[in-house]
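Under the heading FAD binding site, Swiss-Prot lists LEU17, ALA18, GLU37, ARG38, ARG39, ALA56, ARG111, LEU135, ASP311, MET324, ASN325, citing experimental evidence as support. Swiss-Prot documents ARG84 to Ala as a published mutagenesis change and attaches the note Abolishes kynurenine 3-monooxygenase activity. Annotation comment: Swiss-Prot describes ARG84, TYR98, ASN369, TYR404 as L-kynurenine binding site, evidence class experimental evidence. For TYR98 to Ala or Phe, Swiss-Prot lists a mutagenesis experiment annotated as follows: Abolishes kynurenine 3-monooxygenase activity. For HIS320 to Ala, Swiss-Prot lists a mutagenesis experiment annotated as follows: Slightly decreases NADPH oxidase activity. Record note (Swiss-Prot) on the mutagenesis of ASN369 to Ala: Decreases kynurenine 3-monooxygenase activity. One entry in Swiss-Prot concerns the mutagenesis experiment ASN369 to Asp. Its note says: Abolishes kynurenine 3-monooxygenase activity. As a published mutagenesis entry, GLU372 to Ala or Gln appears in Swiss-Prot alongside the note: Strongly decreases kynurenine 3-monooxygenase activity. One mutagenesis experiment catalogued in Swiss-Prot, MET373 to Leu, is accompanied by this note: Decreases kynurenine 3-monooxygenase activity. Among the mutagenesis results in Swiss-Prot, TYR404 to Phe has the note: Decreases kynurenine 3-monooxygenase activity. The residue drawn here is the original one.
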Amino acid sequence: MTATDNARQVTIIGAGLAGTLVARLLARNGWQVNLFERRPDPRIETGARGRSINLALAERGAHALRLAGLEREVLAEAVMMRGRMVHVPGTPPNLQPYGRDDSEVIWSINRDRLNRILLDGAEAAGASIHFNLGLDSVDFARQRLTLSNVSGERLEKRFHLLIGADGCNSAVRQAMASVVDLGEHLETQPHGYKELQITPEASAQFNLEPNALHIWPHGDYMCIALPNLDRSFTVTLFLHHQSPAAQPASPCFAQLVDGHAARRFFQRQFPDLSPMLDSLEQDFEHHPTGKLATLRLTTWHVGGQAVLLGDAAHPMVPFHGQGMNCALEDAVALAEHLQSAADNASALAAFTAQRQPDALAIQAMALENYVEMSSKVASPTYLLERELGQIMAQRQPTRFIPRYSMVTFSRLPYAQAMARGQIQEQLLKFAVANHSDLTSINLDAVEHEVTRCLPPLSHLC
């Protein structure tokens, strides 16, 4: 094998969404790709019915799939969501559209189905995928890694370039931390989450809009529901693990000791949602309570030998629906740098320099978005700011672009979207202060401030 051939070998740990996408992109460009996954092949039916985990696919992720030639196949399995349907007790559900029309929507996609499409795509491009083999250790000096199966049998492999796409609890990240200081900073969240289910029959009985992301805001806690193709919905309850010290009586998972306690909680706090959850007691007891955290790293790579991407590099909370989209965007950027750079060390350094600021930005915006989803969506002040923002977007479409639109419907770098969003937020807050409706607001004066503070964007990529 020549030195050039050797330089185009890659070993990927983790056959989730980011790992399979980067495998397909590199294999299509002639790289020799070996992908290792500790779990069994999800495409092989075992008879066990897993949980239905849904993700929100936005333009960043859709663009990545488009480049990989898989967008059409994925969207055929997805459900369009035109906006947030906000449920507040005592008022009719209120649809808050995401964008101007059906060109600005997001898509609900089952994670398992998306993973299967990407696995097929990686194999079709020539990648070799090895299941039931988890990473145990990495010897960077010898460029060898050790894998093992469920029986404890160990296998040693040589690697030239190692990509860690193995999620929040990354074994590659752990191995890298033994040879370089990754600058890890973990920020745990007081909230956990629990996944529940609305059946197709229940969604039909209660006339639940199928083309929307549903939100039941409740301040310190909330429920969301994403649609499935069969008109069922995957519901997620976000709630504190423990009651805050200052509010010892506030609801938390620790108080919900079983399914019956969960039912009583839903009957009190989500009275319109509770009747839709036919299997609440069983779902609550059988589905684990998930943990949420944000992990920030200052270092993503070890020279030209190893690099992290997706959740392995930047775990984030799910409140902006961008974790998957950011990971798929990572995969595209990494493949492009590896294809164009003179050597792997240059490629990994350039990839890190490009993506780190954006990862930090979307991590911050995801944390901020919890407040918007759980509280602001039902606030009159927020709704007035949103209405004024829509008017400014119509008057100055190249200058005032709602932050949600920049994040969700464009590929403008997250860091730029965040910076512009902060300026826009301050403009709106100042403009609506002491006003209860638009009639008393000087729209021309607000527009003047928009043109003064926000340079035009010639195009949104």
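Using N, Cα and C of the backbone, Cβ positions are placed for all residues, glycine too.
Ranking the recorded positions ARG39, ARG84, ARG111, HIS320 by other CB atoms within 10 A of the CB puts ARG39 at the bottom. For the recorded positions given as LEU17, MET373, the lowest number of other CB atoms within 10 Å of the residue's CB is seen at MET373. Take LEU17, ALA18, GLU37, ARG38, ARG39, ALA56, ARG111, LEU135, ASP311, MET324, ASN325, the residues named in the record as contacts for FAD: the widest Cα to Cα gap among them comes to 29 Å. If you take the Cα of ARG84 (mutagenesis position) and the Cα of ASN325 (FAD binding site), they are about 19 angstrom apart, rounded to a whole number.
The CA atom of GLU37 (FAD binding site) is located 27 Å away from the CA atom of HIS320 (mutagenesis position). Within the same chain, residues at least six positions away from TYR404 (mutagenesis position) with a Cβ under 8 Å of its Cβ are TYR98. When the mutagenesis positions HIS320, ASN369, MET373 are compared by Cα distance to ARG111 (FAD binding site), the shortest distance belongs to HIS320. Calculated from their C-alpha atoms, the gap between MET373 (mutagenesis position) and ASP311 (FAD binding site) amounts to 22 Å. Between the alpha carbons (Cα) of LEU17 (FAD binding site) and GLU372 (mutagenesis position) lies a span of roughly 28 Å. For the recorded positions given as GLU37, ASP311, GLU372, the lowest number of other CB atoms within 10 Å of the residue's CB is seen at GLU372. Among the mutagenesis positions HIS320, ASN369, GLU372, not one has its Cα within 10 Å of the Cα of ARG39 (FAD binding site).
Most other Cβ atoms within 10 A: among the recorded positions ASN325, ASN369, that distinction falls to ASN325. Note: the L-kynurenine site is recorded as ARG84, TYR98, ASN369, TYR404; in the same chain, GLY83, GLN96, GLU372, MET373, THR408 also have Cβ atoms within 8 Å of that site's Cβ centroid. Annotated pair HIS320 (mutagenesis position) and ASN369 (mutagenesis position), C-alpha to C-alpha distance, rounded: 6 Å.
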